[in-house]
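Okay, so here's the structure we're looking at.
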Amino acid sequence: MRRVVGKRVQEFSDAEFEQLRSQYDDVVLDVGTGDGKHPYKVARQNPSRLVVALDADKSRMEKISAKAAAKPAKGGLPNLLYLWATAERLPPLSGVGELHVLMPWGSLLRGVLGSSPEMLRGMAAVCRPGASFLVALNLHAWRPSVPEVGEHPEPTPDSADEWLAPRYAEAGWKLADCRYLEPEEVAGLETSWTRRLHSSRDRFDVLALTGTISP
């Protein structure tokens, strides 16, 4: 594993991860974390849970990862780990009890729309049976459509149940609920994408998909 600590990238062995994981009640994984502010909030609010955040662009995690690695008096969080990795090639994690994919873009967006069953199965493989998931989709990716959405129409709660749920099920994901988030819920995600996009629009629509994973 490649751990990001500020501008440095450190090797983090499987044994080191298992030793760290053993100190906490559960593991939360945030895939495509961007600047990493969402997992920082989760880790701060849940000191008994290990939070792992990863992104393909290590530079975006530099600032927050340095803060997380500092002493607790300076904002450090010992239960937070930032990794440089892609959703296509996840590090050898295990025991994840909660999976977050918020405002995905690029190949990650294509994957959670069902275009890459391998990606969905890969994320399921690092989860324990019964793990929960939250996928939050920025619907403005369809207004107008960006190349990543391909031929997928803008999802709605009804259409997600119709065409996305079966694709998820094939990969071990059981879609239980699909709904639009209220403005305060969007703000509560604590991501730079939500703040940036919301500030440029009178209305910012996010569709949340939740359920469980049984790899």
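The backbone N, Cα and C atoms fix where each Cβ goes, and this holds for glycine too.
None of the substitutions listed is reflected here, since the structure keeps the original residues.
Non-local contacts of R8 (mutagenesis position) by the CB criterion (under 8 A, 6+ apart in sequence, same chain) are absent. Under its mutagenesis annotations, Swiss-Prot gives R8 to A the following note: No change in kanamycin resistance.
Reduced to three states, the DSSP call for D30 (mutagenesis position) is strand. A simple way to gauge crowding: the CB of D30 (mutagenesis position) has 26 other CB atoms within 10 angstroms, across all the protein chains here. For the mutagenesis of D30 to A, Swiss-Prot gives this note: Loss of kanamycin resistance. The structure shown keeps the original residue.
Summarising the environment of T191 (S-adenosyl-L-methionine binding site), the number of other Cβ atoms within 10 Å of its Cβ, over all protein chains shown, is 26. Positions annotated as S-adenosyl-L-methionine binding site by Swiss-Prot: G32, D55, A87, E88, L102, M103, P104, W105, G106, S107, T191, S192, W193.
What Swiss-Prot notes for the published mutagenesis of K37 to A is this: Loss of kanamycin resistance.
In the three-state DSSP classification, D55 (mutagenesis position) falls within a strand. Around D55 (mutagenesis position), the same-chain residues six or more apart in sequence whose CB sits under 8 Å from its CB are G32, T33, G34, G36, M61, W84, A85, listed in sequence order. Experimental mutagenesis at this site is recorded by Swiss-Prot as D55 to A, annotated: Loss of kanamycin resistance.
Cβ-based neighbour count (10 Å, all protein chains) for K58 (mutagenesis position) stands at 19. The note that Swiss-Prot attaches to the published mutagenesis K58 to A is: Decrease in kanamycin resistance.
In sequence order, G34, D35, G36 make up the list of same-chain residues 6 or more apart from R60 (mutagenesis position) whose Cβ falls under 8 Å from its Cβ. Under DSSP, R60 (mutagenesis position) is assigned to a helix (H, G or I) in the three-state scheme. Looking at Swiss-Prot, you'll find the mutagenesis R60 to A noted as follows: Decrease in kanamycin resistance.
Recorded in Swiss-Prot as a mutagenesis result, K63 to A carries the remark: Decrease in kanamycin resistance. The Cβ of K63 (mutagenesis position) lies under 8 Å from the Cβ of G6, D35, each of which sits 6+ residues away along the same chain.
Here Swiss-Prot describes K174 to A as a published mutagenesis experiment; the accompanying note says: No change in kanamycin resistance. Long-range neighbours of K174 (mutagenesis position) (same chain, six or more residues apart, CB within less than 8 Å of its CB): Y168, G211, T212, I213, S214.
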Rounded Cα distance, in Å, between G106 (S-adenosyl-L-methionine binding site) and K37 (mutagenesis position) is 20
Counting every protein chain shown, other Cβ atoms within 10 Å of the Cβ of G32 (S-adenosyl-L-methionine binding site) number 25
Quick note, K58 (mutagenesis position) and A87 (S-adenosyl-L-methionine binding site): C-alpha atoms separated, nearest Å, by 13
Taking only the CA atoms, the spacing between K37 (mutagenesis position) and D30 (mutagenesis position), expressed in whole angstrom, is 11
Rounded to a whole number of Å, the separation of the Cα atoms of D30 (mutagenesis position) and T191 (S-adenosyl-L-methionine binding site) comes to 12
